[in-house]
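*Asks:* Here you go, one structure.
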Amino acid sequence: MNNNSRNNENRSTINRNKRQLQQAKEKNENIHIPRYIRNQPWYYKDTPKEQEGKKPGNDDTSTAEGGEKSDYLVHHRQKAKGGALDIDNNSEPKIGMGIKDEFKLIRPQKMSVRDSHSLSFCRNCGEAGHKEKDCMEKPRKMQKLVPDLNSQKNNGTVLVRATDDDWDSRKDRWYGYSGKEYNELISKWERDKRNKIKGKDKSQTDETLWDTDEEIELMKLELYKDSVGSLKKDDADNSQLYRTSTRLREDKAAYLNDINSTESNYDPKSRLYKTETLGAVDEKSKMFRRHLTGEGLKLNELNQFARSHAKEMGIRDEIEDKEKVQHVLVANPTKYEYLKKKREQEETKQPKIVSIGDLEARKVDGTKQSEEQRNHLKDLYG
């Protein structure tokens, strides 16, 4: 029985596969496309009118009444419909359709004075007969009351964003943006810039400028030109006047000193001139080494102390020893910091000077115990 049931199942699967292959050949379909790609989703809106009566989620695709075979992958075809963008080729730039940021005015229904107490228009949709908390419409974020200029009583009208925009327009990051405030800010900046240029000191023109030789001569004479152009004495009283900064021609860059010398003392990478105060040349590597400062100097001193302490303890570099790890600075930084600090304190600590009189025996000072106190202590402690 089991073998017969298996054979029947195999025959049914073979027949079903043959049937599907035959249908795919007739409809010119690719049988290797999975079902979740071939089937149209339930929310797909571009189904042809001939297929409206049929559920789009079926595997089989119907043919049109005229005999044409419909595209079973129509929901994967990108077509420009209803003003949508054609994004088949994303490598080419395309101009968008723009954002329609429009509003529509919703005026409340006219009501009598008698009904105005019991009825009020909705601030959300603008209709009368219910309040905003009872409104069944979708809550709108952009709500605004604007005066109605056409009305004599100046009744308010509700300004609501238009809802006929497509999804791309509503989800755009610039949706609802108005550049009016930014334009006003830019115009204010331009006005301030023009006023600043107009109010700038006009005396600073080409006539007040002079060459470098004249500047050096004026500095040697302790004179300088003020904002008007007249010469002033260089003293503390006239220090607030206009004065230009100058640089003497005798000044020259430090790297120019190496032009006629065989050695180059200027380091272009660090832009420093090699001097004895900055560092020295290493004899082994023939490289210029800067003097250590700050934490680098402290680490170097601590490393030297660790090396000397290891030699005192009998540790040698050429001999392999398990205890060598205990005398490495990297493995024991806190230990050597403590030892170095302790040794410095011992060196700076002055020996205490004790006189001979302090070491001599002295007579005991104090109150002598009475016989009664001795007997009492003897009874307590035996």
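If you go along the chain as it appears here, the first residue is 1 and each next one adds 1.
The backbone N, Cα and C atoms fix where each Cβ goes, and this holds for glycine too.
Just the original residues are modelled here, none of the noted substitutions.
According to Swiss-Prot, the mutagenesis experiment His130 to Ala carries the annotation: Affects the ability to associate with the spliceosome. Loss of growth and in vitro splicing activity; when associated with 215-AAA-217. Cryo- and thermosensitivity; when associated with A-217. One mutagenesis experiment named in Swiss-Prot is Cys135 to Ala, and its note says Affects the ability to associate with the spliceosome. Loss of growth, spliceosome binding, and in vitro splicing activity; when associated with 215-AAA-217. Cryo- and thermosensitivity; when associated with A-217. According to Swiss-Prot, the experimentally introduced change Glu217 to Ala is described as follows: Abolishes the interaction with PRP18. Cryo- and thermosensitivity; when associated with A-122 or A-130 or A-135. According to Swiss-Prot, the mutagenesis experiment Glu217 to Lys carries this note: Abolishes the interaction with PRP18, and temperature sensitive growth defect.
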*Asks:* Can you tell me how many other Cβ atoms are located within 10 Å of the Cβ belonging to Glu217 (mutagenesis position)?
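*Replies:* For Glu217 (mutagenesis position), the count of other Cβ atoms within 10 Å is 11.
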*Asks:* Non-local Cβ contacts of His130 (mutagenesis position) (under 8 Å, 6 or more apart, same chain)?
*Replies:* Cys122
*Asks:* According to DSSP, which of helix, strand or coil covers Glu217 (mutagenesis position)?
*Replies:* helix
*Asks:* Inside 10 Å of the Cβ of Cys135 (mutagenesis position), count up the other Cβ atoms and send me the figure.
*Replies:* 16
*Asks:* May I ask for the distance between Glu217 (mutagenesis position) and Cys135 (mutagenesis position), taken between their Cα atoms and rounded to an integer number of Å?
*Replies:* 87
